[in-house]
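Structure first, commentary second.
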Amino acid sequence: MAAAAGDRASSSGFPGAAAASPEAGGGGGGGGALQGSGAPAAGAAGLLREPGSAGRERADWRRRQLRKVRSVELDQLPEQPLFLAAASPPCPSTSPSPEPADAAAGASRFQPAAGPPPPGAASRCGSHSAELAAARDSGARSPAGAEPPSAAAPSGREMENKETLKGLHKMEDRPEERMIREKLKATCMPAWKHEWLERRNRRGPVVVKPIPIKGDGSEVNNLAAEPQGEGQAGSAAPAPKGRRSPSPGSSPSGRSVKPESPGVRRKRVSPVPFQSGRITPPRRAPSPDGFSPYSPEETSRRVNKVMRARLYLLQQIGPNSFLIGGDSPDNKYRVFIGPQNCSCGRGAFCIHLLFVMLRVFQLEPSDPMLWRKTLKNFEVESLFQKYHSRRSSRIKAPSRNTIQKFVSRMSNSHTLSSSSTSTSSSENSIKDEEEQMCPICLLGMLDEESLTVCEDGCRNKLHHHCMSIWAEECRRNREPLICPLCRSKWRSHDFYSHELSSPVESPASLRAVQQPSSPQQPVAGSQRRNQESSFNLTHFGTQQIPSAYKDLAEPWIQVFGMELVGCLFSRNWNVREMALRRLSHDVSGALLLANGESTGNSGGGSGGSLSAGAASGSSQPSISGDVVEACCSVLSIVCADPVYKVYVAALKTLRAMLVYTPCHSLAERIKLQRLLRPVVDTILVKCADANSRTSQLSISTVLELCKGQAGELAVGREILKAGSIGVGGVDYVLSCILGNQAESNNWQELLGRLCLIDRLLLEFPAEFYPHIVSTDVSQAEPVEIRYKKLLSLLTFALQSIDNSHSMVGKLSRRIYLSSARMVTAVPAVFSKLVTMLNASGSTHFTRMRRRLMAIADEVEIAEVIQLGVEDTVDGHQDSLQAVAPTSCLENSSLEHTVHREKTGKGLSATRLSASSEDISDRLAGVSVGLPSSTTTEQPKPAVQTKGRPHSQCLNSSPLSHAQLMFPAPSAPCSSAPSVPDISKHRPQAFVPCKIPSASPQTQRKFSLQFQRNCSEHRDSDQLSPVFTQSRPPPSSNIHRPKPSRPVPGSTSKLGDATKSSMTLDLGSASRCDDSFGGGGNSGNAVIPSDETVFTPVEDKCRLDVNTELNSSIEDLLEASMPSSDTTVTFKSEVAVLSPEKAENDDTYKDDVNHNQKCKEKMEAEEEEALAIAMAMSASQDALPIVPQLQVENGEDIIIIQQDTPETLPGHTKAKQPYREDAEWLKGQQIGLGAFSSCYQAQDVGTGTLMAVKQVTYVRNTSSEQEEVVEALREEIRMMGHLNHPNIIRMLGATCEKSNYNLFIEWMAGGSVAHLLSKYGAFKESVVINYTEQLLRGLSYLHENQIIHRDVKGANLLIDSTGQRLRIADFGAAARLASKGTGAGEFQGQLLGTIAFMAPEVLRGQQYGRSCDVWSVGCAIIEMACAKPPWNAEKHSNHLALIFKIASATTAPSIPSHLSPGLRDVAVRCLELQPQDRPPSRELLKHPVFRTTW
């Protein structure tokens, strides 16, 4: 029979069915062995028996099915069915009675599913039992080996359903068999099981908890021995759904399950349906995932990192959220448990989330909840319950508190720490372990650490460092300092000195800094404590100094302390910036104090030596010398910091050091120059920084150093009567540039120096160009020295022309060519440049020489160069020997002039006149005079040059040049008194221009500047600013806007204007004029000539000569001369100008006015639109008056009726009764809340229709009742003061019996939500109208520091016309703590309808006015769709909706049918970040509201 059954299974069409089916897996007696040993023989036997025994087999099959049904109803035998086949003697294949065979077959049906047989099976039975076991092995092996997984999966799914019949065969798809199977399932399975199975099948494979097993594989024996039926056996027996059955050769522990991460335990989720006849519901499944996404090594590394991280638990800011802080008070992160995310934005499993899970919740690293992406509600609740129980257990310790209070009275803090430790050691180990953990950083506390104690409260110990961070958090929130555990007031005031104190207020900290000669520990400790009191670096902790810098930092530590120096090496740039701020404070204070003691000759501890030093005019090397030396060493390192704010802080420290450092002697200057040299070298590298702000600031810093005592970095500038001589100005900077010759492969150093050289030549031309004459002859350097300076810089640039870095080579070539163009006034110098180029052997020699000769052709000195250098050297020497006359300077209207003569071919022919057409053709962009400052720290005089013609773009086309001409008025010699008026506006520097063309912004600025200048100093019809610039050829690569060429008429006016007298320096006939002029005169000459064209430039301007050398070098870095609109300067970033030193920059104002005309026009239109909107809403109907509800001025608006008990003081007693059902009647109910109801009402005396809101204030406890009464009073008084057309108005309020009655005006149209439910979604015009009125009302509320917090359709009421909207229901409204947007007291409160609430409110974060703006966007969606946002009507669980909104990364979907304007308003309102949402007043300026007027 068994053979026949197996035969039928064999013929089913499944591959390997004889082995996979239960009958084939082990039949009765020899039949099973026969089938297990050879499938062909079994198939042959089946074919022989099939025709004659079909009817008998069908009857036997039915009997077996009925027997199985009965076996399900009764508890099955625990042990006998499993081992019946092994214990019974071998029986023949044709057994006379079917029961033993059926029992054996039934037993064999469990074996393939249960996995491999126990190892002791062969020993418990004879040889034939061993054969049966082998047969079963072969039958179980075939599905795993020969059969593919897809074929085995259906069988596994059928056998996995443990609630089905144990002996149910794997039947085929015959109709009658399928029908019987469904009936059996329906009769034997409860309804809840059906549902649970369907859910499990939809969910996919489940994770089964592995059963603990022994090495000998004895768990199968235990399963067989325990009478647990299908519950335990079924968990191990069926293979997981969709997975392959285990191979029998493997150990029992080798079941096919998903690999786990080390140490992660699995929770069993499969239920136990039948256990002792009981049916139990399924257990709740835990959250999915639970596996670490990292390798075991990476997982261990991350866990260890979290356990060492300097993070701090600041507070629980919401139901399921924490605020986590770092060492810096600005680093705060919000961690949300459940969604498992953090505000840091670093993705899943960030260090802050792991900190909460491992240290706050104290999970084990092997806990599966640690690595789950989401947690279920019950898991979150369990974590928080354990957390709160741990915290409360630390607070409730009265006996220990009592003991330690006595101890604290009798001992100092050290004794207190030891006594508390000894007391806690007597308690149980778990609590003791809890007591020894700091509640802020959640790490253990050691006796050697600095600890503090909550003296008035819970008596818990905390780290001193952690408590300082908590104190800073309290200070920033403007809250009193309390214990983070018990919330009691903190007695100690050690943590509240956070304000920065001035040097006068805290001289002790300065003296501590000034004593490096005694580095004993007590001094260092007191020094650090004093520094903490001023700048509070304590919450940054002790930072580790890298080993490579320990030797370098050792002298720093001796001067400034370990804490400050350690913070300079912090990985957090905020910490480094704060450390530099404190360093600046300490250095300036130390230098100021030392200078004050020395200059004042005061006595004291070291007064003798300081006074002696002061008498000799030198600074104190014992005090200020070490401070300056250590500070310069620090700055040479920190100035290389890549963070811009840290770099700015370093430059501020440099300025603070220099302005308080006196320098009186040459020896002090040399020492200061030596100390500053590494700092300047570091800044020079920054001059070529990729960040344009950094490069601009670096160049501006060095330029301030070049200005010497006239700049912001003047030595001893802030010291009264210092008389410092400075560090050398331009000469010192030149020594820094040329002293350390940068290696050719270090392109950053080369490029930084070249960028600075480019600016130096433009900013200080009088320092380098021999032909520029200074007015201050006594302070001016000889022209030979300037000539040597220029040649040294050009030699440096020439060395880098062939540099492999393209930008270095281009900038070098540009500097060389631009300098050559500037020295065309002195042909000898120009010839020297040509000679230097010839000797360089550059690969660019041919091209560079061609350009130099083209420049010579333009100014007509080419023949001089061709005649030879010898003919011009003598003339050049004569030119250098000439002294600028002083008489002409005294009579000149300008401070000095630059003269050049126009030379003929032999330098002998000189023309004294020229036509205006010739002048216009020969105007040059270099003819610009600019102010500067000398090396001797005096401001440089202005410069006058005469125009000269030249081609700016030296390519094949001679017309491809651009000329920039700035005309200016010429003043007669009698106008000399105007000189002080001009010079008084001037800054310290003059900026001649960069050789590439000026940017359009610069041109516009100069245009405005010269318009103003001309209007002040001349008649408006004489001159006009003219830009002369021709377009480049089409082949040029330069794409810049070019102004148009002036007409000849304007140029002739310019020539006429220059006929007045001017002063020229005509020292020698051999000196060349710019382009034309008188050549034979010597000495001073006043030449009123037509051809004399010059350009005096107002002192404050910064010019760009529009000179384009070639397209190949024109595309250079713009960083060397930034545009005026985005320029970053030392003054704007570092220096703080005092009011008396601040200068009025009218040019800047004009430029701003020019740039903002369009913006101001738009803003004016928007303000006008806003004014119209407010005016339209200003008028409203008069509010009906109810006599009994009127109160006099100064009285409380709430009127207490006579029958109300006198338990509510502060209200107005009723002069006339106004009681329900007497003076007013209550109508139908129109609203219902948790503690309030809203009704229609009528005043009996006047017939006025009203809406009355009745709120009961009676609560269970007196404290709760007081809170309710106070909230109601606040709402009523708030509404009593509001008066706006879009805010609901209140007629009055009474207190009667146990209710407050709020009488508000009747809005017959009902709420927006009511209209939407009745009439459907609004048209867009209606939505716009209502939205505008809503924004008007909110703008009024926000201006009165009120946030509504419950804006939704149900709280927006419409009048009887449908045109007026009013905001109602201020039960959730609150007054802001201040006029600021943020209000800390509102965090954690969940008020209002969830679907309309902003995400930050649901997350428990701080919120303000912007939460109402978010609700406006939600109201737009509701009015446009007639349903709330987020599909809220589909969420029956409000917690699920809260989670959805709080964890949303996108705004709710906006209806697609909205117009772009209204859609833009909704998008602006629904910005996820509160700071990105515009205020309601700004939204009223949107064009969508203006188009409807």
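Count begins at 1; order follows the chain as displayed.
Backbone N, Cα and C define each Cβ position, glycine as well.
Substitutions noted, but not modelled.
Model, not experiment: these values are computed from the prediction.
Lifted from Swiss-Prot, the feature list:
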type     : residues                                                                                 : note
DOMAIN   : 1224-1489                                                                                : domain 'Protein kinase'
BINDING  : ILE1230, GLY1231, LEU1232, GLY1233, ALA1234, PHE1235, SER1236, SER1237, CYS1238, LYS1253 : ATP binding site
ACT_SITE : ASP1350                                                                                  : active site, proton acceptor
MUTAGEN  : THR1381 to Glu                                                                           : Loss of kinase activity and autophosphorylation
MUTAGEN  : THR1381 to Ala                                                                           : Fails to activate MAP2K1, MAP2K4, MAP2K7, CHUK and IKBKB
MUTAGEN  : THR1393 to Glu                                                                           : Loss of kinase activity and autophosphorylation
MUTAGEN  : ILE1394 to Ala                                                                           : Loss of NF-kappa-B transcription factor activity and reduced ability to activate MAP2K1, MAP2K4, MAP2K7. No effect on AP-1 activity or activation of CHUK and IKBKB. Loss of binding to IKBKB
MUTAGEN  : PHE1396 to Ala                                                                           : Loss of AP-1 and NF-kappa-B transcription factor activity. Reduced ability to activate MAP2K1, MAP2K4, MAP2K7, CHUK and IKBKB
Candidates SER1236, CYS1238, THR1393, ILE1394, PHE1396 (recorded positions) with Cα within 10 Å of the residue listed as 'active site, proton acceptor': THR1393, ILE1394, PHE1396
Alpha-carbon distance [THR1393 (mutagenesis position); LEU1232 (ATP binding site)] in Å: 14
Per-region confidence, the domain 'Protein kinase' (1224-1489) (mean pLDDT, whole number): 85
Recorded positions: ILE1230, LEU1232, CYS1238, ILE1394 - member with fewest neighbouring CB atoms within 10 Å: LEU1232
THR1393 (mutagenesis position) and ILE1230 (ATP binding site), distance between Cα atoms, whole Å: 18
Neighbourhood of PHE1396 (mutagenesis position), C-beta criterion under 8 angstroms, separation at least six: ASP1350, VAL1351, LYS1352, TRP1414, SER1415, CYS1418, ALA1419, GLU1422, PRO1428, PRO1429
Nonlocal neighbours by CB distance (under 8 Å) for THR1393 (mutagenesis position), same chain, sequence gap 6 or more: ASP1350, LYS1352, ALA1354, PRO1428
Between SER1236 (ATP binding site) and ILE1394 (mutagenesis position): CA-CA distance (Å): 19
Secondary-structure category, per DSSP, in which THR1393 (mutagenesis position) falls: coil
SER1236 (ATP binding site), number of other Cβ atoms within 10 Å: 17
For CYS1238 (ATP binding site), the three-state class that DSSP assigns: strand
The residue listed as 'active site, proton acceptor': secondary structure state under DSSP, collapsed to three categories: coil
Other CB atoms within 10 A, centred on the residue listed as 'active site, proton acceptor': 21
